[in-house]
Each structure stands twice: as C-alpha cells, then as structure tokens.
Amino acid sequence: MSTNGDDHQVKDSLEQLRCHFTWELSIDDDEMPDLENRVLDQIEFLDTKYSVGIHNLLAYVKHLKGQNEEALKSLKEAENLMQEEHDNQANVRSLVTWGNFAWMYYHMGRLAEAQTYLDKVENICKKLSNPFRYRMECPEIDCEEGWALLKCGGKNYERAKACFEKVLEVDPENPESSAGYAISAYRLDGFKLATKNHKPFSLLPLRQAVRLNPDNGYIKVLLALKLQDEGQEAEGEKYIEEALANMSSQTYVFRYAAKFYRRKGSVDKALELLKKALQETPTSVLLHHQIGLCYKAQMIQIKEATKGQPRGQNREKLDKMIRSAIFHFESAVEKKPTFEVAHLDLARMYIEAGNHRKAEENFQKLLCMKPVVEETMQDIHFHYGRFQEFQKKSDVNAIIHYLKAIKIEQASLTRDKSINSLKKLVLRKLRRKALDLESLSLLGFVYKLEGNMNEALEYYERALRLAADFENSVRQGP
C-alpha cells in the first residue's frame, strides 16, 4: 500500500510533464458531449497525419467523464498508432502519451504503474540530453499541445496559435505547424469578422499551409472561405472544386464547401452537401447549425420574392422553412448548450414563427452566457432590444439593451446598428412628447457617439433646462 510520501513524490513529478493533464485545457461541462462527438468524428472521417493526438484527447475527455478504463484503451490506441505513424519520432511523440498514462494511473491509485511511465519519460529525456527530468521542450510536443488546445474551443485558440507559432519561428517550412497555425488564425479571424477596422491575418498563413500540405482538402476549403471573405470568390471556388474532387476528408470538406455555396447564394447546392455530411456525422453541431442557416436563407428568399407578403403556396413554403430552421437550430443547441450564435439564430427564428414565449426563453439563456467574443454579447443585446421594441412593444426595455450593446465599446457593425436603433426610437418618442427629459438626454448621448458635438451639446442643454424648470416647479408648488 502506497504512503502519502509516495503519492506526493509522484504528483510532483507528474506536474512537470507536458501532456493533456498539465496543459490547462479550458472545457466547460456543457461542452463535453459535443467535444467528444467532434473527437470521434475526427477519428473516423478526417484524414490526417496527426491522429495520435486526437486519441490522447479522447482519453482525457473519457477521464473527465469518469470513464478511466475507456481512457486507458484510447491511450493504448494512441501508443499503437505512434509506432505506425512516427517511427523516426516515436520516442519524442510518445512522451505525451506516456505522460497521460502516468496521470491516468495516478488518478486510479496505481502509483507503481504511474512511476513506470514516469521512468519511460525520464529515460528518453536522458537519452536526448534534455536538461529536465520529465519535461521536453521540442517542436513535436508544441504541435501536440497546439492541436489539443485548438480542438477544445474558442477560449483556447490564442494559446493554440502561440504553440504553432513557436515551432514556425524555428522551422518556417514545417507542414504540421503551418497547418495548425493557419487553422488557428482562420478561427480567430472568424471571431472578428463583424469588427470594424479588423485586418484579417489568416489569408497568407492559409496559402502557406496549402503549399506545404497540397493534399489537405480541409485547409483548402478554409482558404476558399477566407478568399470569399476578401472578395476573391472566383479563386476560392477553384480550391473548393479541388477539395471536392479529392476523396480525402470528404465529410469535413462538404461542411465548409456548403458554407461557401450558401454565402454565394447557391443554397440548394449547399443543402445537398450538408445532408450528405449529416448522414455520416448525425450529431455534428456545426452541420445542424449550417443546415438551419440554409433554411433561413431560403425563408429570406421567399420573403424578398413576395415583398414580405407571402400567400398560398409561398406562405406554406415559408412556414416549412421556418419549422426546418427551428428544428436544426434546436438540434445544435441541444447538443451544445453553450453555442451562443445558434441560440441567437434560434431566438430570431422563433420570432419569425410568432412564438414570442420561446424567443424570450432563448434570449434569457443568452443573457446568462459569457461569450468568448465581446461582439457576440453586442449581437445578443441588439437583437433582444429589437425584440423588446417591435414584438414586446417595450421602449423602456429596448433602450436598456441598446445601451448595453453600445456600452461594449468594441467598434463593430452591431454597435453602429445599436446606436442607429436607439436614435430612431428616441426621435420617435420625442415626436410623441417633445419635452421628455430622458429622450433629450439620450439623443444628446447618441449625437456624442456619432461625433456631432454641437448637436450633442444642444440636446444636453435642453435636457438640463427642462430638469431645472421641473425642479423650480416642484419647489414653487401648485
């Protein structure tokens, strides 16, 4: 039976390892089922040279769920794959898997087996003249850490990018780190698409990654989407066609090719690709959300074609699109309750359906969330403000949420729309009641935000005079 001293000694050694247990992967409990599904999908459908790490991550997820025996099986698969895929680097790459084994056995109370794996790590470190007993600084492990962080969601993307960047500083032509850096950069760019004055930085890394990984269809479709963002759709479509012609990672390629075609306006083609992908990965949150967006696009097409007055068959088609979009958005948020964008799309679609109770439920969930990106919270407050103004007919609540969106000072299109909506609402109130203290003050505030200082001062002064007149009348009494 182990002593407390043994336990502490082993624990001190474990803390020095570089593996999933020491990388501080930020994973919310609500995100665990979706993460596990994405990991399993990647194992089955993504053709990659870097699959050992995904088995290690699956083992870590299984451990977090309390399934330690299943976790050990995943680590054994990782160990077997290591021998097949990385013969010349097996020893270095194995350090992550062995580190995870050591932590697993420690958590299971099997200290002797934990020590066995610690000894394996120490032997390799000695063999490679490493200055640390249990910690190896090398590009291979930097990449493993980067992939793990990248898979665990938006909170980890900056750290993932830094891991791949560290490798590229030493080896700029490294295909693996080039791919990882480009994917990280693309996702971080995606967070900032609605931000004013944001300069995208993922286009060049994606071009470099495609050059170094010419058979990787997944990176090609990301490059295509970024080219589309930059107004270079024709060039982007060439990469889409190349990726679709290659059988590699087709389920993943379909997802992103569909997004490209939806944004191009070819919604039917997008839906065809998404439904093919959904047959292979029916639990994919991303697919359900993308399908919902396609039905939303078709709904908008019907509205525009009928000038917002659909009747007969058009009305039936519109209602069908709304129901279909709701179904897929619901599927997405059920599988990933922290998916803020899908929750917002769902709330807005319930407004289209006239179901204000369900819209309110989803907005209330959103208001309790803490999105990774500030602009997402701006979107939530802006759309909830519009819901309050136009559906609930509450100017008071609408103003509160427009102001909350504006208070988030990140310059964005949504912030501009919030300022404009607040201005329209306040002007409407002033037309009804010219001597309204709050409205005069708010209009002064809006003009200040717009940089119209003369108008701002005029309305602030009118508000102050009105407040002074009111105070004098109260003092004088009836």
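Here the Cβ of each residue, glycine as well, is placed from N, Cα and C on the backbone.
The mutagenesis experiment Asp34 to Ala is recorded by Swiss-Prot, whose note states: Abolishes PPP-RNA-binding. Note: Asp34 (mutagenesis position) has non-local neighbours Val285, Lys335, Lys336, Phe339, i.e. same-chain residues 6+ apart with C-beta under 8 A of its own C-beta.
Counting Cβ atoms from all protein chains shown, Arg38 (mutagenesis position) has 24 others lying within 10 Å of its own Cβ. Listed in Swiss-Prot is the mutagenesis experiment Arg38 to Ala, annotated as follows: Loss of capped RNA-binding.
What Swiss-Prot says about the mutagenesis result for Arg38 to Met is this: Abolishes PPP-RNA-binding.
Here Swiss-Prot notes a mutagenesis experiment, Gln42 to Glu, with the remark: Reduced PPP-RNA-binding. Decreased capped RNA-binding. Decreased translation inhibition of viral RNAs lacking 2'-O-methylation of the 5' cap. According to DSSP, Gln42 (mutagenesis position) sits within a helical segment. In sequence order, Thr48, Ser51, Ile54, Lys151 are the residues near Gln42 (mutagenesis position), counting only same-chain partners six or more apart with C-beta under 8 A.
One entry in Swiss-Prot concerns the mutagenesis experiment Gln42 to Ala. Its note says: Decreased capped RNA-binding. Decreased translation inhibition of viral RNAs lacking 2'-O-methylation of the 5' cap.
Record note (Swiss-Prot), mutagenesis Leu46 to Ala: Decreased capped RNA-binding. Decreased translation inhibition of viral RNAs lacking 2'-O-methylation of the 5' cap. The unchanged residue is displayed. Of all Cβ atoms in the shown protein chains, 19 besides its own fall within 10 Å of the Cβ of Leu46 (mutagenesis position).
Recorded in Swiss-Prot as a mutagenesis result, Thr48 to Ala carries the remark: No effect on capped RNA-binding.
The Cβ neighbour count for Trp147 (mutagenesis position), using a 10 Å radius and every protein chain shown, is 25. Swiss-Prot gives this note for the published mutagenesis Trp147 to Met: Loss of capped RNA-binding. Loss of translation inhibition of viral RNAs lacking 2'-O-methylation of the 5' cap.
The mutagenesis experiment Trp147 to Phe is recorded by Swiss-Prot, whose note states: Decreased capped RNA-binding. Decreased translation inhibition of viral RNAs lacking 2'-O-methylation of the 5' cap.
Residues or ranges marked as mRNA binding site by Swiss-Prot: Trp147.
The annotation that Swiss-Prot gives for the mutagenesis experiment Arg187 to Ala reads: Loss of capped RNA-binding. Loss of translation inhibition of viral RNAs lacking 2'-O-methylation of the 5' cap. Taking a C-beta cut-off of under 8 angstroms and a sequence separation of 6 or more, Arg187 (mutagenesis position) has the following same-chain neighbours: Leu150, Gly154, Tyr157.
The Cβ of His289 (mutagenesis position) lies under 8 Å from the Cβ of His328, Phe329, Ala332, Phe339, Val341, Ala342, Asp345, each of these being in the same chain and 6 or more residues away along the sequence. Taken from Swiss-Prot, the feature RNA binding site applies to Gly190, Lys259, His289, Gln290, Lys336, supported by experimental evidence.
Mutagenesis annotation in Swiss-Prot: Asn216 to Asp, described as No effect on capped RNA-binding; the structure shown retains the original residue. Same-chain residues at least 6 positions away in sequence with a Cβ under 8 Å from that of Asn216 (mutagenesis position) are, in sequence order, Thr48, Ala179, Ala209, Val210, Ser248, Ser249. Taken residue by residue with DSSP, Asn216 (mutagenesis position) is part of neither helix nor strand, so it is coil.
According to Swiss-Prot, the mutagenesis experiment Arg255 to Met carries this note: Abolishes PPP-RNA-binding. Secondary structure at Arg255 (mutagenesis position), taken from DSSP and collapsed to helix, strand or coil, is helix. A simple way to gauge crowding: the CB of Arg255 (mutagenesis position) has 21 other CB atoms within 10 angstroms, across all the protein chains here.
Classification of His289 (mutagenesis position) by DSSP places it within a helix. Under the heading of mutagenesis, Swiss-Prot lists His289 to Ala and annotates it as follows: Decreased capped RNA-binding. Loss of capped RNA-binding and decreased translation inhibition of viral RNAs lacking 2'-O-methylation of the 5' cap; when associated with F-157.
When other Cβ atoms within 10 Å of the Cβ of Gln290 (mutagenesis position) are tallied across all protein chains shown, the result is 24. Gln290 to Glu appears in Swiss-Prot as a published mutagenesis result, with the remark: Decreased capped RNA-binding. Loss of capped RNA-binding and decreased translation inhibition of viral RNAs lacking 2'-O-methylation of the 5' cap; when associated with F-157.
Least crowded of the binding-site residues (Gly190, Lys259, Lys336), judged by neighbouring Cβ atoms within 10 Å of its own Cβ: Gly190. Of all the recorded positions listed here (Arg38, Gly190, Arg255, Gln290), Arg38 has the Cα closest to the Cα of Trp147 (mutagenesis position). Residue pair Lys259 (RNA binding site) / Gln290 (mutagenesis position) shows a Cα separation of 7 Å.
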